[in-house]
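In what follows, a single structure is set out as structure tokens and then discussed.
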Amino acid sequence: MNKALKALGVLTTFVMLIVLIGGALVTKTGSGQGCGRQWPLCHGRFFPELNPASIIEWSHRFASGISIILVLSLAFWSWRKITPIFRETTFLAIMSIIFLFLQALLGALAVVFGSNALIMALHFGISLISFASVLILTLLIFEADKSVRTLVKPLQIGKKMQFHMIGILIYSYIVVYTGAYVRHTESSLACPNVPLCSPLNNGLPTQFHEWVQMGHRAAALLLFVWIIVAAVHAITSYKDQKQIFWGWISCLIFITLQALSGIMIVYSELALGFALAHSFFIACLFGVLCYFLLLIARFRYESRQS
């Protein structure tokens, strides 16, 4: 496979990750209005004023603009080169373009017209899908280079494992929205203790922001336990299928790091590094879970053909 196409895939995936984390940086630093209510200009200028909020917001917009060029190029090139090898290519190329433009549109509308916490949470959720689409498209490019298709040999995925893969993917997306809602309602430090909320009221939440925070913690705890269950099933029953075995090991690592970074956000009183790490780990986890969905689609297709 063309080395330039591989390089483009890696670069595009990296830039999409930068855009995703950059959006979290804009939110964490309160830089959403760093360029005023103007888009694409920044206070009527192409280049930003030399203050942190304007530079952060402008940099996020610039990275988003670069990502549009890269994603369009990657989608078209991969569609031309690897569609004959992988039938999923066209779907992923279209997905990456559609969700990228939805992501950009929501961001622009939020700047110009203002937005609420629910809309901004939706913006982050769409950004995750956009990133995952590009990530999987890049994986396909590398897989297409395997002359014997060693990475995509026929799989055997039982109904129990399919349930875990699909269920955890859907549920993790819901948990992502609860986390984004925590961020956009400024509820990150509503509960100063872990795992309970505070010394008051036996550690239970008493007002809206505390309920938002504890609701996210409860949802995240269930996700953590569910991934442990799925990982144990993979370790005991899928040792010979590397994509599934190592995929769940990766998920277990990412969800553990995700939980630790979330705890450190509370104890560090919203340290920026931990907050950005929290966004990074969930992006990695979601990418692996989306790849599982691709494996299921392949398995079902090959089962119908046999």
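Backbone N, Cα and C define each Cβ position, glycine as well.
None of the listed substitutions appears in this model.
If you check Swiss-Prot, you get these features:
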ACT_SITE  Glu57  active site
BINDING   His60, His123  heme o binding site
BINDING   His216, His278  heme b binding site
MUTAGEN   Cys35 to Ala  Abolishes catalytic activity
MUTAGEN   His60 to Met  Contains heme B and heme A at levels comparable to that of wild-type CtaA
MUTAGEN   His60 to Leu  Inactive. Contains heme B and heme O, with mainly heme O bound to CtaA
MUTAGEN   His123 to Met  Inactive. Contains heme B and heme O
MUTAGEN   His123 to Leu  Inactive. Contains heme B and heme O
MUTAGEN   Cys191 to Ala  No effect
MUTAGEN   Cys197 to Ala  No effect
MUTAGEN   His216 to Leu  Could not be detected
MUTAGEN   His278 to Met  Contains small amounts of heme B and heme A
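Feature annotations (Swiss-Prot) mapped to structure.
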residue: Glu57; record: active site; Cβ contacts under 8 Å, 6 or more apart: Val26, Ser31, Gly32, Gln33, Gly34, Cys35, Cys42, Pro48
residue: His60; record: mutagenesis position; Cβ contacts under 8 Å, 6 or more apart: Val19, Gly22, Gly23, Leu25, Val26, Ser31
residue: Cys191; record: mutagenesis position; Cβ contacts under 8 Å, 6 or more apart: Cys197, Ser198, Pro205, Glu210, Gln213, Met214, Arg217, Val266
residue: His216; record: mutagenesis position; Cβ contacts under 8 Å, 6 or more apart: Val175, Thr178, Gly179, Tyr181, Val182
residue: His278; record: mutagenesis position; Cβ contacts under 8 Å, 6 or more apart: Ala24, Gly179, Gln258, Ser261, Gly262, Ile265
Mutagenesis positions listed as Cys35, Cys197, least Cβ neighbours within 10 Å: Cys197
Local Cβ density at His123 (mutagenesis position) - other Cβ atoms counted within 10 Å: 22
